[in-house]
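Swiss-Prot annotations:
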- PRO18 to Ala: Does not affect affinity for DNA (MUTAGEN)
- PRO21 to Ala: Shows a 4-fold reduced affinity for DNA (MUTAGEN)
- TYR28 to Asp: Shows a strongly reduced affinity for linear and circular DNA (MUTAGEN)
- MET29 to Ala or Asp: Unable to form 75 bp microcircles (MUTAGEN)
- PHE30 to Val: Does not affect affinity for DNA (MUTAGEN)
- PHE31 to Asp: Shows a strongly reduced affinity for linear and circular DNA (MUTAGEN)
Amino acid sequence: MVTPREPKKRTTRKKKDPNAPKRALSAYMFFANENRDIVRSENPDITFGQVGKKLGEKWKALTPEEKQPYEAKAQADKKRYESEKELYNATLA
């Protein structure tokens, strides 16, 4: 005998405020944004998922010295985000 299930209740996600500051990018994201077009030009018939995989492989192959500029950009972006977030929260309160 099968018992009827109760319908699942949908949880509604809170709408994101369009005025909220953009989140900080990671060092990998700065690297990926800079190198995505290069990977695509080297492999024109590659799929979207494979581009990400190639970028991940390239990122892992970098030495800490080669990653340094991207990590510096990420630190600067994190500071930008934190200051913008502070300003944003002050306007809400």
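Don't overthink the numbers, they just go from 1 along the chain as shown.
Each residue, glycine too, has its Cβ placed from N, Cα and C.
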| query | Counting across all protein chains shown, how many other Cβ atoms sit within 10 Å of the Cβ of PRO21 (mutagenesis position)? | reply | 16
| field | Candidates TYR28, PHE30, PHE31: member of the mutagenesis positions with the richest Cβ shell (10 Å) | value | PHE31
| Do you know offhand how many angstrom separate PHE30 (mutagenesis position) and PRO18 (mutagenesis position) by C-alpha? | 23
| said: Can you tell me which of the mutagenesis positions TYR28, MET29, PHE31 is spatially closest to PRO21 (mutagenesis position)? Compare CA atoms only. | reply: MET29
| message | What does the structure give for the C-alpha distance between MET29 (mutagenesis position) and PRO18 (mutagenesis position)? Integer Å is fine. | response | 22
| Can you tell which of the mutagenesis positions (PRO18, MET29) has the fewest other C-beta atoms within 10 angstroms of its C-beta? | PRO18
| message | Measuring Cα to Cα, how many Å separate PRO18 (mutagenesis position) from TYR28 (mutagenesis position)? | response | 25
